[in-house]
Amino acid sequence: MGSKRRFSSEHPDPVETSIPEQAAEIAEELSKQHPLPSEEPLVHHDAGEFKGLQRHHTSAEEAQKLEDGKINPFTGREFTPKYVDILKIRRELPVHAQRDEFLKLYQNNQIMVFVGETGSGKTTQIPQFVLFDEMPHLENTQVACTQPRRVAAMSVAQRVAEEMDVKLGEEVGYSIRFENKTSNKTILKYMTDGMLLREAMEDHDLSRYSCIILDEAHERTLATDILMGLLKQVVKRRPDLKIIIMSATLDAEKFQRYFNDAPLLAVPGRTYPVELYYTPEFQRDYLDSAIRTVLQIHATEEAGDILLFLTGEDEIEDAVRKISLEGDQLVREEGCGPLSVYPLYGSLPPHQQQRIFEPAPESHNGRPGRKVVISTNIAETSLTIDGIVYVVDPGFSKQKVYNPRIRVESLLVSPISKASAQQRAGRAGRTRPGKCFRLYTEEAFQKELIEQSYPEILRSNLSSTVLELKKLGIDDLVHFDFMDPPAPETMMRALEELNYLACLDDEGNLTPLGRLASQFPLDPMLAVMLIGSFEFQCSQEILTIVAMLSVPNVFIRPTKDKKRADDAKNIFAHPDGDHITLLNVYHAFKSDEAYEYGIHKWCRDHYLNYRSLSAADNIRSQLERLMNRYNLELNTTDYESPKYFDNIRKALASGFFMQVAKKRSGAKGYITVKDNQDVLIHPSTVLGHDAEWVIYNEFVLTSKNYIRTVTSVRPEWLIEIAPAYYDLSNFQKGDVKLSLERIKEKVDRLNELKQGKNKKKSKHSKK
């Protein structure tokens, strides 16, 4: 990071310390003087309903007696008629048949592995079985159940709150990044695995919990893998803590071995036979082929809802529009039944996610009404949608890939694994025999799809992970017990990046800046940029830009309306690039004019995504609270000042100095600094001039290498802000190094001239 020279009384020589480092040191001192208040003590109901029962000795019969009573033992209120109806449905789930067997295993072991196919009821029922045995409300503890995805954490918490006849956010709640719907009454908390990891950074023993359930462990997310390694250590220190590892797939022996031969209980799902159909040849346009297949099913097949798997929000929303339009046409022209089409992806607001559980529309003239759910791979195992009889599987999903040599992490549309294909097909056989239409050949399934997806830890940039592990007190990363250890090169890259960001010192120890950066739920690069932004007199603006970078794309560009959408975007465009354009969009969104116009209509007319913008607004507020908590100054430069935009670009360079590209001399495109990758600027950028040097937010791997969300910067800023990274002795020979050498000479000459002038001034003043 860039350095300022700071003199201290203990050190007569100047000590080089970056601005963010100084801010972190001050924040650390202040927090020692004024420690943050700990969380509120838990408050629970106890009117003796559990009297006579012994913790960790509850039988299924005793628990069911409490469930069948008139009074809710967790609230003291009478059960509602709706509760009684739901209880009957719950008792029919496959897990209920094995409640006694589960309890015996749970009571006699500290760690157990539970396998239940999607639809067996494991995610909603097992945590409730645990509550009746743990009695957390009498012990002042909580039960945690982690989910890899936010959507699942929210929707499952809502369902379980209904099942337990309690209010969501009270006895049952959820915690996801930037949203906490729990209270001091909460005894069962559904949360993303990342949120539990953040809690562990503050409380290494997770002392608030008496039982932790890691659900969907087969997904092998980064956070789940780290939690598993961490919990292996915690259980040694906490013999009172119980762990349940839950998986939807039967390859659970690996989990058993990892947890020292933990016992396993498997519960079969309720599945009916599923007929598989393959295409005779490769489908060039899988999206078009998927839409045609859905419409063909609707026109020709018997009653039953359809689940279509696609790769992301844009693709899903496009398909929702097309299927809705063509479905209406089928109703009018062919007399087909009505069609309700619902999207499902991570950034969808909770009330819209819930619509997927609505019943299908009524039949019309004897033709069945149908519900179509178009989802990312979240519907593979995380959520169960009743009524699905037909699955359309194009065979793709978005997967993160990372190349440590060129430090590029990208989301790529890639073929799914055989395990995923089987999970998808299984969704069709939940309520009756179903059909799965695979939009690829049988030969491709047998020969081209890998058996299992690679764990996320093997295909990710590990900077955030290493910072988390350091904050968790794990210094020996080489010997940390990963289920699948990442490549040493990936680990080295992460350590190197964190060292350049001054989050780790040269010995690999956490610095005050690293400790402070780890408090922000952001990529370390963004956290460091935000912490140091006050020095550039623009922390308010950087706060906004960071929030805007943390949400899905705010610009909407419909296929039929590209020209209008581009014209609307140009209203906000700033010639220096996309980051300041995002700032302009946010300011316009928050303006009185937009609200007087009607904010939803304003967003529609300007081709902006209201959901993304309101999410950015929420994230900004939360980050602002963190800034205030750690006494980080919130400031801005006068908008009329000629320095206003330069200050913002300098602050951006202080975070993105490792993501820089230079225009190629005498050739088209750019070349990335240090890694020498040929790249093009993404067509979506608004950069209004041929900038020589740019920072970029992401590297997009498609048929060509693109850099996206770019802003022009001056190379002298980079040398000044990040001298360690721009130590030219570490650069390969070539155009980038030559240019930087020339700029460095120029900067050094200017500095010498300044120093010469200052010496003359001091001589005159002495005279």
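Quick reminder: no glycine exception, Cβ is built from N, Cα and C everywhere.
Per Swiss-Prot, the features are:
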type    : residues                                                       : note
BINDING : Gly116, Glu117, Thr118, Gly119, Ser120, Gly121, Lys122, Thr123 : ATP binding site
DOMAIN  : 103-268                                                        : domain 'Helicase ATP-binding'
DOMAIN  : 293-473                                                        : domain 'Helicase C-terminal'
MUTAGEN : Gly194 to Asp                                                  : In PRP43-DN1; dominant-negative phenotype
MUTAGEN : Ser247 to Leu                                                  : In PRP43-DN2; dominant-negative phenotype
MUTAGEN : Gly395 to Glu                                                  : In PRP43-1; temperature-sensitive
Candidate mutagenesis positions Gly194, Ser247, Gly395, pick with smallest Cα gap to Lys122 (ATP binding site): Ser247
Candidates Gly194, Ser247, Gly395 (mutagenesis positions) - the one closest to Thr123 (ATP binding site) by CA: Ser247
Cβ neighbour count within 10 Å of Lys122 (ATP binding site): 28
Top Cα neighbour of Ser120 (ATP binding site) in the set of mutagenesis positions Gly194, Ser247, Gly395: Ser247
Chain-internal residues, separated by at least six, CB under 8 A from Gly194 (mutagenesis position): Arg177, Ala223
Alpha-carbon spacing, Gly121 (ATP binding site) to Ser247 (mutagenesis position), which is rounded to whole Å: 12
Cβ-Cβ distance under 8 Å to Gly119 (ATP binding site), same chain, at least six residues away: Pro94, Gly269, Arg270, Thr271, Thr384, Arg430
CB contacts for Gly121 (ATP binding site) [other CB atoms within 10 A, all chains]: 22
Check: same-chain CB within 8 A of ATP site center, minus Gly116, Glu117, Thr118, Gly119, Ser120, Gly121, Lys122, Thr123: Leu93, Pro94, Val95, Ala248, Val267, Gly269, Thr384
Spatial neighbours, same chain, of Gly116 (ATP binding site) - Cβ under 8 Å, 6+ residues apart: Pro94, Val95, Lys122, Ile126, Met246, Ala248, Ala266, Val267, Gly269
Segment confidence, the domain 'Helicase ATP-binding' (103-268), expressed as mean pLDDT: 95
Spatial neighbours of Glu117 (ATP binding site) that are distant in sequence (at least 6 apart) but have CB under 8 A: Ala248, Val267, Pro268, Gly269, Thr271, Gly426
Cα separation, Gly395 (mutagenesis position) to Thr118 (ATP binding site) (Å, whole number): 19
